[in-house]
Amino acid sequence: MKPSSSNSRSKGHAKARRKTREELDQEARDRKRQKKRRGHAPGSRAAGGNTTSGSKGQNAPKDPRIGSKTPIPLGVTEKVTKQHKPKSEKPMLSPQAELELLETDERLDALLERLEAGETLSAEEQSWVDAKLDRIDELMQKLGLSYDDDEEEEEDEKQEDMMRLLRGN
């Protein structure tokens, strides 16, 4: 009362069928054909490689053999060397003209007014004002001018006035 062995095998899993010599030979030929096809397609260099995208004008890789379209002179020509222009230097002003420019400088006047009003300037502005005031002092010394001349004249006038008053004239 054993179940038949042939029925149980057919229902469970079938025995692996052996391939014939012809089938094995056919598979070998297919593998050899696939192996031959490895690498680039014939004529890929001339045709430009694989162009899977339909639009050739956009995003298509350029042919590396096609170069620039700019004309190249074939004869020997002398190169024209361009002279480098020196940077235009600031024109040298006379001390008198430079002093007048500094005295009429709007930025300097505005910053000095801010200082007189009690505002504090940034370090950059303060250093700029100091440099300009130092330059004004240098120019005034070169020209023989000083702020003290005006003050001395006023003091001399005051002294003379005092002397007149004391003398009683």
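Placed from the backbone N, Cα and C atoms, the Cβ positions cover glycine too.
Every residue here is the original one, so none of the noted swaps is modelled.
Some features that Swiss-Prot has for this protein:
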- ARG65 to Ala: No change in ability to stimulate Der GTPase (MUTAGEN)
- ARG135 to Ala: No change in ability to stimulate Der GTPase (MUTAGEN)
- ARG164 to Ala: No change in ability to stimulate Der GTPase (MUTAGEN)
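Here the features listed in Swiss-Prot are painted onto the structure.
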residue	record	Cβ within 10 Å
ARG65	mutagenesis position	8
ARG135	mutagenesis position	13
ARG164	mutagenesis position	10
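According to DSSP, ARG65 (mutagenesis position) sits in a coil region rather than a helix or strand. The CA atom of ARG164 (mutagenesis position) is located 105 Å away from the CA atom of ARG65 (mutagenesis position). ARG135 (mutagenesis position) and ARG65 (mutagenesis position) have their C-alpha atoms 65 Å apart, to the nearest angstrom.
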